[in-house]
Each structure stands twice: as structure tokens, then as C-alpha cells.
Amino acid sequence: MKKLITANDIRAAHARGEQAMSVVLRASIITPEAREVAELLGFTITECDESVPASTSAQACKSESQRIREAIIAQLPEGQFTESLVAQLMEKVLKEKQSLELGTMQPSFTSVTGKGGVKVIDGSSVKFGRFDGAEPHCVGLTDLVTEQDGSSMAAGFMQWDNAFFPWTLNYDEIDMVLEGELHVRHEGETMIAKAGDVMFIPKGSSIEFGTPTSVRFLYVAWPANWQSV
């Protein structure tokens, strides 16, 4: 079984003072959010084959996060800031940038469909569009499997940070949380699903979707035209 490398794994390693992590490609799955957090913290993820020794000597051009980091440090009083403060400010800047981009970005992804209709989506290629049903909150949504694939079900990714919004489901939905935690408020109680958990929401439910932190999950809905029923 492959090991799932999540954003929390990166944060924990960084908190321990580590600056890099080596993973074996064939035995690991690195989530997109883990890569984003690693870039944010200046943390290096080295991907290697089992037969190749881990190396952290790769030198690359300055990434966007490094440029943001340098700009932030340049505006802070010399010697009067901590790495934790810099990380918090970087996260704020990148989230604001992501929110602006999300407002104009069209959802997209790379996939391959076989002759018999079997479809494989490259999870790392997924770019989010904005879910209109959650305005004014910036909620990302990308449909990956739709009626156009000849499917009676739909599937896709959703993600957002620190927001709650009402929604009524005229369809059945199953959600598998990939990152963070998903809160669903319904009939006076709050159900919480964390990374690795699966949640079922029956048709006809009037709920409040949300998270006090951040969440990214895979949804499967029936029927496939869930947005128009």
C-alpha cells in the first residue's frame, strides 16, 4: 500500500526543524496541498527511486514563494521576527493570491480515456474553478466525471478555507476527505469528517457545508446532473 504524504506531514516535519523529506515515488502519494505547503515553508520534497540515494542538493531558480518570503522579510524589523511569523504572513499572501486567481480561473485537468470508456484523471493537474453556489465565499470546484463521460454519477474535487455556506442537496452525495476536515451541520448537529474519512449525505438534506480550517475532498454525486436537478 502506498503511503499518503499530506500537508500535515509536511507541517509536522517542519515543526521538528526538518527542512527536507525524501519519498520513494513508487511507494508514495503526495497530495497537491502537501506540495503547496512545502513550497510555502521552503521545505524540499525529494522524489527518488528506491535504488537512488536521497539527495537534497538540487539548486533551482527562486520559486514564487521564495520571492514572497524575501519581500516579507525585507519589510520586517531586522532581527525582530520569527520563522513562525514569516510563515504565517506568507500563507496569508499566498491564500489571497490564490483567492484572486480562483475568481478568474477556469477549471481544468489532464486525463486519459481508454477505448472502452475507462478514464484516468491526473490528480496533480487539477485546477479549480469557482463554485457559484457558495458566494461570496471563495470555494473551489472542478467536475472530473460528468454525463459527457456516459456516467450516471458525477465526481470531482472541492476545496476551500475557513468558510461555511448553506446548501440543499437534490441528489445523493458521498464525500471522501483528502485534506483537512469537512463539517456538515444538519438538524441541530454537526458531523465532522477528517482526512481519510467518508461521509454520505442523502438526497433532500438542507445542510451547511463548512470548515473552520481548510478542506479538500473528492465528491461523488448521483445523478450526474446534480447541479441542475
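In case you wondered, yes, glycine gets a Cβ from its N, Cα and C as well.
Here the original residues are kept at every noted site.
Looking at Swiss-Prot, you'll find the mutagenesis ASP172 to Ala noted as follows: Complements deletion as well as wild-type. Around the Cβ of ASP172 (mutagenesis position), the same chain contributes PHE200, ILE201, PRO202, LYS203, ALA221, TRP222, each under 8 angstroms and 6 or more positions distant in sequence.
Contacts of GLU173 (mutagenesis position) defined by a Cβ separation under 8 A and a same-chain sequence distance of 6+ are given as PHE200, ILE201, TYR219, VAL220, ALA221, TRP222, TRP226, in order along the sequence. Mutagenesis annotation in Swiss-Prot: GLU173 to Ala, described as Slight reduction in complementation of deletion; the structure shown retains the original residue.
The annotation that Swiss-Prot gives for the mutagenesis experiment ASP175 to Ala reads: Complements deletion as well as wild-type. In the three-state DSSP classification, ASP175 (mutagenesis position) falls within a strand. Taking the Cβ of ASP175 (mutagenesis position) as reference, residues of its chain lying under 8 Å away and at least six apart in sequence are, in sequence order, LEU182, ALA193, VAL198, MET199, ILE201, PHE217, LEU218, TYR219, VAL220.
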